[in-house]
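Trainee: In case it helps, Swiss-Prot gives these features for our protein:
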- Asp82 to Ala: No change in activity (MUTAGEN)
- Cys160 to Ser: Shows less than 1% of wild-type activity. Does not affect macrophage apoptosis (MUTAGEN)
- Cys160: active site, phosphocysteine intermediate (ACT_SITE)
- Phe161 to Lys: Shows new activity for di-phosphorylated substrates PI(3,4)P2, PI(4,5)P2 and PI(3,4,5)P3 (MUTAGEN)
- Phe161 to Ala: Loss of activity (MUTAGEN)
- Lys164 to Ala: Shows less than 10% of the wild-type activity towards phosphotyrosine peptides, but remains unaltered towards pNPP and phosphoserine/threonine peptides (MUTAGEN)
- Asp165 to Asn: Shows less than 0.1% of wild-type activity with peptides substrates (MUTAGEN)
Amino acid sequence: MAVRELPGAWNFRDVADTATALRPGRLFRSSELSRLDDAGRATLRRLGITDVADLRSSREVARRGPGRVPDGIDVHLLPFPDLADDDADDSAPHETAFKRLLTNDGSNGESGESSQSINDAATRYMTDEYRQFPTRNGAQRALHRVVTLLAAGRPVLTHCFAGKDRTGFVVALVLEAVGLDRDVIVADYLRSNDSVPQLRARISEMIQQRFDTELAPEVVTFTKARLSDGVLGVRAEYLAAARQTIDETYGSLGGYLRDAGISQATVNRMRGVLLG
């Protein structure tokens, strides 16, 4: 029976649940593992996961804590973006979009007076974020490591904070590299929308904890209103924006993989492992 819950995390799944051409038990995805409890750790052991690819930035790890995984599981810190050589903000993509919503002064007609205008602005911001994904420092390194681990036959769980944006990007490229149809790739990606309520609750909690005293009711209302589905959910056009950047900058996914140092032989081995 497929395991569909990871206690202490959310947005968890075996990618093979949706991408049924994949062998089960090879590629998993989830939110952060910083609150994994004993039952969650037991689940990881039962699933036979050997490696965790943590795509969070160093600041996210410091702020939220490392993954609480069992001994014997290798954790690969693959910050995306990697600020060791990049001056960009190291917030999670949805956090960056959320900050833009909070600080927007309405000068561009995006004052957020209605829920629809907030969601429209959020969608634009998230699309902009995804458009930059392929060229962000750390993106190709993260993809290279995940592909290499999978090609070596090691069951991998990939995660970021929410398990939807950076994780969604990396998983989508893995699935495309092994030859899965676009509709299957998008179907797995969109499943993260089922976890929006948990993400909204977690972010609301984080916002509250950043203040020494309880927020004024009007501030809470203003803030929560900007936790729109455009920021917290995923859309097919977000993934398409990232994919367009790959084609425009590298010519094709193959070109992107080669630039990342991923050989065709490695891709072939990964395909053999994942498809059987």
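FYI, residue positions are counted from 1 along the chain as it appears here.
Note that Cβ sites are derived from N, Cα and C of the backbone, with glycine treated the same way.
Substituted residues are absent from this model; it holds the original ones throughout.
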Trainee: Round to a whole number and give the Cα-to-Cα distance in Å for the pair Lys164 (mutagenesis position) and Asp82 (mutagenesis position).
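Mentor: Here the two Cα atoms are 18 Å apart.
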Trainee: State which of the following mutagenesis positions has the fewest other Cβ atoms within 10 Å around its Cβ: Asp82, Asp165.
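Mentor: It is Asp82 that, of the mutagenesis positions Asp82, Asp165, has the fewest other Cβ atoms within 10 Å.
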Trainee: Whole-number Å only: compute the distance from the Cα of Phe161 (mutagenesis position) to the Cα of Asp82 (mutagenesis position).
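Mentor: Computed Cα spacing between Phe161 (mutagenesis position) and Asp82 (mutagenesis position) is 15 Å.
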Trainee: Determine, to the nearest whole angstrom, how far the Cα atom of Cys160 (mutagenesis position) is from the Cα atom of Asp82 (mutagenesis position).
Mentor: 13
Trainee: CB neighbours of Phe161 (mutagenesis position) within 10 A?
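Mentor: I count 29 other Cβ atoms within 10 Å of it.
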